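K.L.:
My structure is below; once you've seen it, I'll send some questions.
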Amino acid sequence: MDSREFRRRGKEMVDYIADYLDGIEGRPVYPDVEPGYLRALIPTTAPQEPETYEDIIRDIEKIIMPGVTHWHSPYFFAYFPTASSYPAMLADMLCGAIGCIGFSWAASPACTELETVMMDWLGKMLELPEAFLAGRAGEGGGVIQGSASEATLVALLAARTKMIRQLQAASPELTQAALMEKLVAYTSDQAHSSVERAGLIGGVKIKAIPSDGNYSMRAAALREALERDKAAGLIPFFVVVTLGTTSCCSFDNLLEVGPICNQEGVWLHIDAAYAGSAFICPEFRYLLNGVEFADSFNFNPHKWLLVNFDCSAMWVKKRTDLTEAFNMDPVYLRHSHQDSGLITDYRHWQIPLGRRFRSLKMWFVFRMYGVKGLQAYIRKHVKLSHEFESLVRQDPRFEICTEVILGLVCFRLKGSNQLNETLLQRINSAKKIHLVPCRLRDKFVLRFAVCSRTVESAHVQLAWEHIRDLASSVLRAEKE
């Protein structure tokens, strides 16, 4: 394919994408395929000779689309949103064309510097404390990670290194292996499974703190665990506070937990993967109160801020906490400006070496939507979630299980878990809408998350009518 054909095919692909998204509402939101469906539709080996572009395009509808779950359908209410917008798609095209691997400033100055500036832009939108911003010569700063899971792992490994070095400075005879056995981290019993995985990868203990009646980690429970473990000779070093849990969008009490972490010299990491986008709205900024106590903070613009995956925003107060943990400096990566104090080499802020020009997506989206446009988008989703909540409350057969704060509604039929499992199975088998469940204490709960960029009140109303009709069918069957 030369540039002439690329121009033609590129325009065709833009048309295909626009047609796909314009018509996505007419496609079943969940695919009707069985595991292994695709292997029977494609050859077992790659072609020896080139195939035509026309053949590939035909196979998209024939082979790929039948197995796609349409995350951007206005009838997709599962998980949490995954962001999508035309400006971000255009930026991704440019990112692919430039094709740099921005591991250092010298590898692509624009890639590095735009990321630093965009992370400061976003930090200011969130009203983060100045300590988290890079500015012109700040000690902190932001970095784009691949996911919130990656950000949690980076923070844990940095905290582990920092604590071990502090302990060895005071007692040089202590080995890293001996200290690793004593290190312990903490998070809520409602935290994402990625926190547990970070502990597994990092080789440290992770303890779940029991949450309160609102599924929130509170100071008393954390303090009790810290004191018990210290008395047993363990060394607390890391706490993850979740703002907007995956199960029910609950919020740990940051204002209570933060001071304890600071008093104990424990690294405090905030995981706000979903909810963090809402903090750009003044009416939701209170949910981030206490961020000043944190050492690191993370949320995913690729969830709810119209920046396509992947783009996970992470800030730290002290960049040296990361660079001292991850610094590797082989001669083939060195460059003349790296010791100048004027640049950032993001390879020292992350797990992998390579990194894409992801800040282009932020630049395009922030400029083409503006802060007001992004705020309006968040507010629309929150309004729709409250509309759904109101519909549920009007039906005495159902109950709302947690406070609705942002774009997630947790609800269920009053009755047994089996009744709700049957309802969910009926909902997803019908393939008109898509939901996933959670478990809150001993209850099986349905989650209704407002996700699509194009979802409107009419879609919410139709979804509720569908759920209500299926519920009637399930309840009738139970009585028979």
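Keep in mind that glycine also has a Cβ here, set from the backbone N, Cα and C atoms.
Summarising the annotation, Swiss-Prot assigns substrate binding site to T82, H192 and lists similarity to another entry as the type of evidence. Residues or ranges marked as pyridoxal 5'-phosphate binding site in Swiss-Prot (evidence: similarity to another entry): A148, S149, T246, N300. As a published mutagenesis entry, H192 to Q appears in Swiss-Prot alongside the note: Reduces decarboxylase activity by 96%. Quoting Swiss-Prot on the mutagenesis of D252 to A or E: Abolishes decarboxylase activity. What Swiss-Prot notes for the published mutagenesis of D271 to A is this: Abolishes decarboxylase activity. D271 to E appears in Swiss-Prot as a published mutagenesis result, with the remark: Reduces decarboxylase activity by 65%. As a published mutagenesis entry, N300 to A appears in Swiss-Prot alongside the note: Reduces decarboxylase activity by 75%. Here Swiss-Prot describes H302 to Q as a published mutagenesis experiment; the accompanying note says: Reduces decarboxylase activity by 99.8%. The annotation that Swiss-Prot gives for the mutagenesis experiment R355 to K reads: No effect.
Can you tell me where each of these features sits in the structure?
P.N.:
T82 (substrate binding site) falls outside any helix or strand according to DSSP and counts as coil.
The Cβ of N300 (mutagenesis position) lies under 8 Å from the Cβ of S147, A148, A273, Y274, G276, S277, C311, S312, A313, each of which sits 6+ residues away along the same chain. In the three-state DSSP assignment, the secondary structure recorded for N300 (mutagenesis position) is coil.
Neighbour list (H192 (mutagenesis position), Cβ cut-off 8 Å, at least 6 residues apart, same chain): A148, S149, T152, T242, T245, T246, D271, A273.
Around D252 (mutagenesis position), the C-beta neighbours below 8 angstroms that are at least 6 residues distant in the chain are S188, S211, S216, M217, R218, V241, T242, L243. Taken residue by residue with DSSP, D252 (mutagenesis position) is part of neither helix nor strand, so it is coil.
In the three-state DSSP reading, D271 (mutagenesis position) counts as strand.
Cβ neighbours within 10 Å of D271 (mutagenesis position), excluding its own Cβ and spanning all shown chains: 31.
The local packing around R355 (mutagenesis position), expressed as other Cβ atoms within 10 Å of its Cβ over all shown chains, amounts to 25.
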K.L.:
I want the residues beyond A148, S149, T246, N300 whose C-beta is within 8 angstroms of the mean position of the pyridoxal 5'-phosphate site's C-beta atoms, in chain order.
P.N.:
S147, A151, T152, H192, S194, D271, A273, Y274, N298, K303, S312
K.L.:
Which residues in the same chain, at least 6 apart in sequence, have a Cβ under 8 Å from the Cβ of H302 (mutagenesis position)?
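P.N.:
Sequence-distant Cβ neighbours: T82, A83, N308, F309, D310, C311, S312.
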K.L.:
Suppose we draw a 10 Å sphere around the Cβ of A148 (pyridoxal 5'-phosphate binding site). How many other Cβ atoms does it contain, all chains included?
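P.N.:
Cβ-Cβ neighbours of A148 (pyridoxal 5'-phosphate binding site) within 10 Å number 25.
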K.L.:
Does DSSP put A148 (pyridoxal 5'-phosphate binding site) in a helix, in a strand, or in coil?
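P.N.:
DSSP assigns A148 (pyridoxal 5'-phosphate binding site) to helix.
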K.L.:
Using a 10 Å cut-off on CB atoms, tell me which of the binding-site residues T82, S149, T246 is the least crowded.
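P.N.:
Across T82, S149, T246, these binding-site residues, the one with fewest Cβ atoms within 10 Å is T82.
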